[in-house]
Amino acid sequence: MRHNQMCCETPPTVTVYVKSGSNRSHQPKKPITLKRPICKDNWQAFEKNTHNNNKSKRPKGPCLVIQRQDMTAFFKLFDDDLIQDFLWMDCCCKIADKYLLAMTFVYFKRAKFTISEHTRINFFIALYLANTVEEDEEETKYEIFPWALGKNWRKLFPNFLKLRDQLWDRIDYRAIVSRRCCEEVMAIAPTHYIWQRERSVHHSGAVRNYNRDEVQLPRGPSATPVDCSLCGKKRRYVRLGLSSSSSLSSHTAGVTEKHSQDSYNSLSMDIIGDPSQAYTGSEVVNDHQSNKGKKTNFLKKDKSMEWFTGSEE
């Protein structure tokens with residue numbers, strides 16, 4: 001998939017204001033009385049009060065100051081082959097659509113993650129928390145476990161949930177992210193491919209499917225996406241929101257009608273941050289070492305990063 005971008009000037013710092021619902025309480029209106037100033041001093045005082053009133057109308061409450069390096073570090077997470085393949089498997093964007101990914105970024109900011117804490121495991125923890133907050137379908141988010149924890153995910157997922165709770169505590173339990181906040185985050189680099197992950201209407205809403213015989217969740221990296229009768233095969237490959245250089249998108253596309261049982265090479269999972277939170281012996285799985293020489297850097301084709309890598313004026 002090609003991702004074209006128009007060159008545009010973007011400031012190195014963006015401030016996103018978040019309105020608080022508590023500020024919208026209804027208060028009785030005071031009667032307005034107009035008094036004509038009787039002297040010059042009174043007129044100057046009147047102008048000063050008017051200026052102060054205009055200042056008070058500016059947005060109040062918490063805000064996010066987004067630096068260029070913050071967005072760059074977040075986008076670099078999607079260089080990870082495993083995360084790319086996870087997005088490819090989520091072909092219907094039910095686990096990681098653009099709004100859930102924007103919430104993940106906001107969690108990173110609220111938690112004040114350093115650049116070194118922009119890691120794979122923290123990405124999956126934040127994404128799981130976003131699904132917990134927003135999604136009615138509980139079982140779908142469990143697909144994150146085998147991708148984040150590897151083949152031993154059944155033993156490791158209790159610790160994963162503890163890390164989720166620690167992240168929730170670190171953001172002061174402010175897990176709600178408004179739609180406007182998400183859209184302002186996406187507007188910083190609107191043509192980046194992760195913001196093209198639009199979920200279809202038929203996958204939205206609080207509609208449960210009680211027929212659990214069709215798909216057993218979670219399925220993990222060793223399986224291919226399930227055919228979706230609602231999205232259709234064409235939609236599944238056109239709107240993945242994934243770089244065309246992903247090895248899975250090119251290798252597995254030809255065998256999508258069968259479930260691949262190829263073994264994946266286990267890798268040690270990097271957890272950068274608090275060493276006390278690191279897993280011991282946990283594994284993640286992928287099948288990319290055989291294609292290592294064939295992979296290309298998708299950022300060379302994705303021009304949406306140009307304003308991040310360019311020199312600041």
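Every residue gets a Cβ built from N, Cα and C, even glycine.
Annotated features, as they stand in Swiss-Prot:
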| type | residues | note |
| --- | --- | --- |
| MUTAGEN | Asp97 to Asn | Loss of CDK2 activation; when associated with Q-135 |
| MUTAGEN | Glu135 to Gln | Loss of CDK2 activation; when associated with N-97 |
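Counting neighbouring Cβ atoms within 10 Å of each of the mutagenesis positions (Asp97, Glu135), the lowest count belongs to Glu135. For the pair formed by Glu135 (mutagenesis position) and Asp97 (mutagenesis position), distance between Cα atoms is given as 11 Å, rounded to the nearest Å.
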